[in-house]
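Novice: From Swiss-Prot, here are the annotated features:
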- Phe54 to Ala: Abolishes binding to histone H4 (MUTAGEN)
- Cys55 to Ala: No effect on binding to histone H4 (MUTAGEN)
- Lys57 to Ala: Abolishes binding to TELO2 (MUTAGEN)
- Lys64 to Ala: Abolishes binding to ECD, EFTUD2, RPB1, TELO2 and UBR5 (MUTAGEN)
- Lys113 to Ala: Reduces binding to TELO2 (MUTAGEN)
- Arg163 to Ala: Reduces binding to TELO2 (MUTAGEN)
- Lys166 to Ala: Reduces binding to TELO2 (MUTAGEN)
- Arg168 to Ala: Abolishes binding to TELO2 (MUTAGEN)
Amino acid sequence: MANPKLLGMGLSEAEAIGADSARFEELLLQASKELQQAQTTRPESTQIQPQPGFCIKTNSSEGKVFINICHSPSIPPPADVTEEELLQMLEEDQAGFRIPMSLGEPHAELDAKGQGCTAYDVAVNSDFYRRMQNSDFLRELVITIAREGLEDKYNLQLNPEWRMMKNRPFMGSISQQNIRSEQRPRIQELGDLYTPAPGRAESGPEKPHLNLWLEAPDLLLAEVDLPKLDGALGLSLEIGENRLVMGGPQQLYHLDAYIPLQINSHESKAAFHRKRKQLMVAMPLLPVPS
C-alpha cells in the first residue's frame, strides 16, 4: 500500500484551493503531466495510415497552417453519447468527455501559390468521423480539440479563426503515424468490481460511487463522489498495485476497490475538489511485462 501520510499531504494541498476550480484543474493537469513524464517505459507502437477527411486553414506567427482531419479504424472511438448528452456533459464538466486522436508531426508543404506552409495530420476513429460529417457541432468540437492539442504538444499559438478548404481534402501527403499498440480497455465503471470488507453491517459506512478512465495508456484517473463531505479533513487513502482503499471521517464512507491494472502507488497523487465534492486520484500504471 502507498504511504497514507504522503497522500494526505496531497489532499491538504488541494484543500487550500477551496472553490477555485480553475486553479484546481491546473493542479490536476500539472500532476498528470508529472506522472506521464515519470514513466520511462512505454508500450510498443504500431504504424497506421490515416485516411483523408477534410482540411482546414488557419495561421500562426510563423505563417499559414493547415490541419488535415483524417481518420483510422485503429483509433479508439469516444464514448457513444447523443449530442444533447454531450452538450450537457460539456456544460457541467469540460474535461468529462474525451475524443481519442492521434496528433501527427508537422510537415512542410507548398500552398496553391507556391508559398511555404506547415501542415499537421490529426486522426480520429473512422466510425466517429462518419458521424461527425453529419454534425456541425461535432465537427467544430473536433477542430477545437485538435487545435488545442497541437498547441499543447508543439508549443504553438494558432489563430482560433479557421476556414475549411473546399475541393481539397488534405494538404500535402498524409504520413503514417505511430500509435501505442498495447491499448488497455477503457474503464468507465468498476461498481461490479467493488469488494466490500466481510461482515460489514448494512448500517455501516456508505460505498461511494467510483468512476475510472484511462487518461493515457499509462495513466489512470479516478473520481470518487463524496456528496456528504465539504473537504478532505479526515479522509484516508491507500493505494496498492491493484487496489484502492478509501475511508471517510466518522465512518461516513468506505471504499475497497480491486483494479485489474498494475498501479505505481509511489507516484500516485490525490486532491479533493470542494465544488464537485469529489476525491480525484491520478495513478500512473506500471509497464506490462513483455
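Placement of Cβ uses the backbone N, Cα and C atoms for every residue, glycine included.
Keep in mind it's a predicted model, so treat the numbers as computed, not measured.
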Novice: Across all the protein chains here, work out how many other Cβ atoms are within 10 Å of the Cβ of Lys57 (mutagenesis position).
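Specialist: 19, counting other Cβ atoms within 10 Å of Lys57 (mutagenesis position).
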Novice: Got a sec? Which of these mutagenesis positions, Lys64, Lys113, Arg163, Lys166, Arg168, has the most Cβ atoms within 10 Å?
Specialist: Lys64
Novice: Counting across all protein chains present, how many other Cβ atoms fall within 10 Å of the Cβ of Cys55 (mutagenesis position)?
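Specialist: Cys55 (mutagenesis position): 21 neighbouring Cβ atoms within 10 Å.
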Novice: When you put Arg163 (mutagenesis position) at the centre and draw a 10 Å sphere around its Cα, which of the mutagenesis positions Phe54, Lys57, Lys64, Lys113 have their Cα inside it?
Specialist: Lys57
Novice: Which mutagenesis positions are spatial neighbours of Phe54 (mutagenesis position) here, meaning Cα within 10 Å, out of Lys64, Lys113, Lys166, Arg168?
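Specialist: Qualifying among Lys64, Lys113, Lys166, Arg168: Lys166, Arg168.
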Novice: Would you identify the secondary structure of Lys166 (mutagenesis position) according to DSSP, in three states?
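Specialist: DSSP assigns Lys166 (mutagenesis position) to coil.
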Novice: Mind giving me a neighbour count for Phe54 (mutagenesis position)? Other Cβ atoms within 10 Å of its Cβ, every protein chain shown.
Specialist: 19
Novice: Provide, as an integer number of angstrom, the distance between the C-alpha atoms of Arg168 (mutagenesis position) and Cys55 (mutagenesis position).
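Specialist: Computed Cα spacing between Arg168 (mutagenesis position) and Cys55 (mutagenesis position) is 7 Å.
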Novice: Return the member of Lys64, Lys113, Lys166 nearest to Cys55 (mutagenesis position) in space, with distance defined Cα to Cα and candidates limited to these mutagenesis positions.
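Specialist: Among Lys64, Lys113, Lys166, Lys166.
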Novice: Spatially, which candidate from the mutagenesis positions Lys57, Lys64, Lys113 is nearest to Lys166 (mutagenesis position), comparing Cα atoms?
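Specialist: Of the mutagenesis positions Lys57, Lys64, Lys113, Lys57 has its Cα closest to that of Lys166 (mutagenesis position).
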Novice: DSSP secondary structure for Lys113 (mutagenesis position), reduced to helix/strand/coil, please.
Specialist: coil
